[in-house]
Amino acid sequence: MANNEGEMQCGSMLFKQEELQEMSGVNVGGDYVEVMCGCTSHRYGDAVARLRVFPTGDLEITCECTPGCDEDKLTPAAFEKHSGRETARKWKNNVWVIIGGEKVPLSKTVLLKYYNESSKKCSRSNRSQGAKVCHRDEFVGCNDCGKERRFRLRSRDECRLHHNAMGDPNWKCSDFPYDKITCEEEEERGSRKVYRGCTRSPSCKGCTSCVCFGCELCRFSECTCQTCVDFTSNVKA
């Protein structure tokens, strides 16, 4: 292990040494702790990767499933899909780390400590604002066929998946994170698209209750896009 002190030095001392001492592939960076992780598909086997845990609660995965794989900065949910896991959408249980030679789900480790704290902080922030603002569903168009696919934005993970898709000019149907689809799949009917999850009115076209202009749930401190950089700068100001 890179640090032999009583505490793992990562920003503001993320984890104690004994919490990580039996984990495989531990590496301590300037503002993160990195460990070996993976996800198992019954068809493709184990996809191995490296998980970085940041004090902000952000989780970032660099895939090493094959020597030529260049997938990095994946959310756990995106890595779960990339690995070919058949029962997706349960990344806390499906993505694992090696502890004492055994595969242990992330949900049973200390590695989600700051992620969970961040989620609770966002919930408290929303409650303090009256919990009146939510994130409605958004659509992202395929660069190949032009069909629009629905993204839910109810959690930080879901917001990050949509954020990444919006920032990718070459995004296509096969990149859809929730289901394996192709351009052959029909898009939602127009009559269905009007329902986007507004708590005030089911067919709302956008109001102060469902349109967010930036919060801790949908902006990311490690993202370098101008929108996130501006939000992070304003929060620190």
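Cβ atoms are placed via backbone N, Cα and C, with glycine included.
None of the substitutions listed is reflected here, since the structure keeps the original residues.
According to Swiss-Prot:
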{"type": "DOMAIN", "residues": "18-116", "note": "domain 'SAND'"}
{"type": "MUTAGEN", "residues": "Ser83 to Phe", "note": "In ult1-1; induces enlargement of inflorescence and floral meristems, production of supernumerary flowers and floral organs, and a delay in floral meristem termination"}
{"type": "MUTAGEN", "residues": "Cys173 to Thr", "note": "In ult1-1; semi-dominant allele that induces enlargement of inflorescence and floral meristems, production of supernumerary flowers and floral organs, and a delay in floral meristem termination"}
DSSP three-state assignment for Ser83 (mutagenesis position): coil
Between Cys173 (mutagenesis position) and Ser83 (mutagenesis position): CA-CA distance (Å): 17
Number of helical, extended and coil residues in the domain 'SAND' (18-116), per DSSP: 24 helix, 36 strand, 39 coil
Residues satisfying Cβ distance under 8 Å from Cys173 (mutagenesis position), sequence separation of at least 6: Cys142, Asp144, Cys145, Lys147, Arg149, Ile181, Thr182, Cys183, Glu185
